[in-house]
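Undergrad: Residues or ranges marked as ATP binding site by Swiss-Prot: THR64, GLY65, LYS66, THR67, SER68, TYR205, ARG217. Among the mutagenesis entries in Swiss-Prot is LYS66 to Glu, noted as: Does not affect stimulation of helicase activity. Swiss-Prot lists ASP143 to Asn among its mutagenesis entries, and the accompanying note reads: Does not affect stimulation of helicase activity.
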Amino acid sequence: MDNPFARFAGTRTIQANLSLLEENYVPDSFPHRENQINEMVTILSSIMRGSRPSNIIVYGKTGTGKTSTTKYVTKMLVEAASNVSVVYVNCEIYDSPYSILVAIANSAGEEKIPELGWPIDRIYRETVERVEKTGKFFIIILDEMDRLIKKNGGDSLYVLLKLMTDVDSVRVSMIGITNDTTVLENIDARIKSRLNQESIVFPPYNASEIRDIISSRLDKVLGPGVVDDTAINLCAAIGAQEHGDARKAIDLMRIAIEIAIRENRNKITENEIYEARERYEMNVLREAISTLPLHSKIVLLSAVVTQEIEPNSVITGEIYENYRRICDDLGFSPLSPRRISDLLTELADYGLLVMDDRNMGKYGRTRSFSVVHQAETIKKYLLEDENLSMFKSSKMPKQTRFDT
């Protein structure tokens, strides 16, 4: 058998440095974010005068440049001032006071602290000692800070504020990044008053601004003339429709270039962008489904198979009956009808189902659901979970409903 990779080994029509379009790449220029950069630099510049800067809360929707701009500015600060250390904390991963203290302590010392096992007061003392010993200013970036607060209220912020205020020789400031403008409304007033924060808002990009951003990246990724202007315009328009999401527009362009390279095409046109969008949306759908809790997956699977049986309207009671059958078939204990109703509402909030409440007069209100995306695609992604892989829809009985 010929080597199946041989056809990719020859000279490619398009040569591209796609790493410059990856999500973790931090560019050296930020079109249309000059004001936000200047605001952040002004606040952090107090370090250059030997003073601890105010805490900063960065607000903005997904894809508005919050994280990359913050990383860029703090990188420039470290280059300008040798007595600064920056600790980046992804709150999707580090979501407790303990884990955040571990991240800070490990950045300030050579010996790693275990991520579990120490009492919180011990890890706090160790963090204070290590930070003091360095003699540096510490900037703690809390990316997706809203996740942290939603999970444990203001506990993590309280620990950080304690670190900032209890020991004079510990010079720690925080930059919180969030897409939730109400994030601080749910924390204790005493914590909020001690936060002493300044806010920087990243507004959504418009299509023209996203076009500038894509063009500035492409200048370093590809040779001239490889991407049609119409393709850039389309990419920018799609990003602008998604609340000014430059990240999505850049991802679409990266996928479009990958498609062109694999297919040995010599240009990126609108066709490649449309192909990229379809692939992108399928990837997003697959990821959204893969991260659902087990019983949410079973409920979604039940909604899909119930809709296959009764395409016109799928009501909560029918979904629950099929959910219970699927649980019995796969050996899981079913949750209560009330809990399943809550999970159905959550799936609608995630955009995986459409919910319709109807007033049926003397029969009361009824709630029905329908699947947003292609049912077969959703089922395929659900059955990728090994817990559900043995499901056979042929076992589901045909239900009889008498509509009123």
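For all residues, glycine too, the Cβ spot is worked out from N, Cα and C.
Would you situate these features in the structure and describe their surroundings?
TA: A helical conformation is recorded for THR67 (ATP binding site) in the three-state DSSP classification. Sequence-distant neighbours of THR67 (ATP binding site) (same chain, 6+ apart, CB under 8 A from its CB) are ASP143, ILE177.
Here the Cβ of LYS66 (mutagenesis position) has 24 other Cβ atoms within 10 Å, regardless of which shown protein chain they belong to.
ASP143 (mutagenesis position) counts 22 other C-beta atoms within 10 Å of its own C-beta, drawing on all protein chains shown.
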Undergrad: Just name the most isolated of the binding-site residues THR64, SER68, going by other Cβ atoms within 10 Å of its Cβ.
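TA: SER68, out of the binding-site residues THR64, SER68, has the fewest neighbouring Cβ atoms within 10 Å.
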Undergrad: Measuring Cα to Cα, tell me the gap between TYR205 (ATP binding site) and LYS66 (mutagenesis position) in whole angstrom.
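TA: Counting only the Cα atoms, the answer is 12 Å.
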Undergrad: Return the residues near ARG217 (ATP binding site) by Cβ distance under 8 Å, restricted to its own chain and a separation of at least 6 in sequence.
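TA: Listed in sequence order, they are LEU20, LEU21, PRO27, ILE250, MET253.
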Undergrad: Minimum Cβ neighbour count within 10 Å among the binding-site residues GLY65, TYR205: which residue?
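TA: Checked GLY65, TYR205; of these binding-site residues, fewest Cβ neighbours within 10 Å: GLY65.
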